[in-house]
Amino acid sequence: MSFDINWSTLESDNRLNDLIRKHLNSYLQNTQLPSYVSNLRVLDFDLGKVGPAITLKEITDPLDEFYDSIREEADQETEENNDNKEDSEHICPDRTIANHEGPKDDFEAPVVMPSPNDIQFLLEVEYKGDLLVTIGADLVLNYPVEKFMTLPVKLSISDIGLHSLCIVACLSKQLFLSFLCDVSDPALDDNQTVLDPKGPILAATKPLERISIVRSMKIETEIGEQYQGQGSVLRSVGELEQFLFTIFKDFLRKELAWPSWINLDFNDGDE
């Protein structure tokens, strides 16, 4: 069973686009960069106007791992609250006698039990939309000496294609999303990932891995005209594009591919 989503609501949400951009930048800050690139950052993120095609395959109870995650988070919050409580007692010794009456004043972790309203969807997601990621970087030329020249470049990632199975679990006011595996798709399997229309071409991964999430994409690079004919610059640009393609795929697999997931917690809205 297929259904439509109101993609325009997400696409027009600047806060969501900015949140994703910040999350990507946080990941890049913890990524070891090669010697030929520095100051790698996401300048802009746009979900685009074309949403994914989604087909509902199955409805089940949520996986136990999601409940375990909520319990672990609740236990951690309880432990932190009790630690803060102990710190405040040390600061205010006049309250020590009252607080020694018993453990009744300690914070207790809430009991997490499955609810009849909890539900999980197995979805087939196909995306060939107009999402656009704009990235800035400094290309470092280390010849004839180290850091001989630094060249600012701007790269655009577009034409992203994916076709995967994923699970979406709704537990109380929390939503979990995780990708399970890729779906065979001739349009993507036979496609090529273009790193630069005038540069090298990297063929899409074959044979099909269990999960790549991103199966095709295009990266275009803008550099100053005075550098476009220099072989060393073009080689470095090609290496940078391949590096971006790799870390972009790795980011999605580490963050979204099972046994990893993203968790959207809407409980804070009650405060």
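Residue positions begin at 1 at the first shown residue.
Each Cβ is built from the backbone N, Cα and C atoms, and glycine gets one as well.
If you look for the noted substitutions, you won't find them, since the model keeps the original residues.
Per Swiss-Prot, the feature domain 'SMP-LTD' maps to 1-267.
E11 (mutagenesis position): 19 other CB atoms within 10 A of its CB, across all protein chains. In the three-state DSSP classification, E11 (mutagenesis position) falls within a helix. According to Swiss-Prot, the experimentally introduced change E11 to R is described as follows: Does not affect function; when associated with A-12; E-17 and D-22.
Counting every protein chain shown, the Cβ of S12 (mutagenesis position) has 11 other Cβ atoms within 10 Å. What Swiss-Prot notes for the published mutagenesis of S12 to A is this: Does not affect function; when associated with R-11; E-17 and D-22.
Sequence-distant contacts of L16 (mutagenesis position), defined as residues of its own chain at least six apart whose C-beta falls under 8 angstroms from its C-beta, comprise L10, L47. Secondary structure at L16 (mutagenesis position), as computed by DSSP, is helix. Swiss-Prot lists L16 to D among its mutagenesis entries, and the accompanying note reads: Does not affect function; when associated with D-19 and D-20.
Swiss-Prot documents N17 to E as a published mutagenesis change and attaches the note Does not affect function; when associated with R-11; A-12 and D-22. Contacts of N17 (mutagenesis position) defined by a Cβ separation under 8 A and a same-chain sequence distance of 6+ are given as F45, D46, L47, in order along the sequence.
Here Swiss-Prot describes L19 to D as a published mutagenesis experiment; the accompanying note says: Does not affect function; when associated with D-16 and D-20.
Within 10 Å of the C-beta of I20 (mutagenesis position) we count 15 further C-beta atoms, all protein chains included. Quoted from Swiss-Prot, the note on mutagenesis experiment I20 to D is: Does not affect function; when associated with D-16 and D-19.
Remark: K22 (mutagenesis position) has no non-local neighbours by Cβ distance under 8 Å and separation of at least 6 in sequence. A mutagenesis experiment is reported in Swiss-Prot for this position, K22 to D, and the note states: Does not affect function; when associated with R-11; A-12 and E-17.
Classification of P259 (mutagenesis position) by DSSP places it in coil, neither helical nor stranded. According to Swiss-Prot, the experimentally introduced change P259 to A is described as follows: Does not affect function.
Across all of the domain 'SMP-LTD' (1-267), the predicted model scores a mean pLDDT of 77. Neighbour counts of Cβ atoms within 10 Å were taken for the mutagenesis positions L19, P259; the minimum is at P259.
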